[in-house]
Amino acid sequence: MFSLSNSQYTCQDYISDHIWKTSSH
């Protein structure tokens with residue numbers, strides 16, 4: 001696991017990654 005507050009992973013990145021994963025199915 002990773003900490004959102006302790007990384008450069010932003011909400012936008014999270015959403016984009018989620019969309020990419022869901023659309024790749």
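Cβ from N, Cα, C; glycine included.
Just the original residues are modelled here, none of the noted substitutions.
Long-range neighbours of Asp13 (mutagenesis position) (same chain, six or more residues apart, CB within less than 8 Å of its CB): none. Recorded in Swiss-Prot as a mutagenesis result, Asp13 to Asn carries the remark: Eliminates arginine-specific stalling of ribosomes at the termination codon.
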> Helix, strand or coil: which one is Asp13 (mutagenesis position) in, per DSSP?
Replying inline: helix
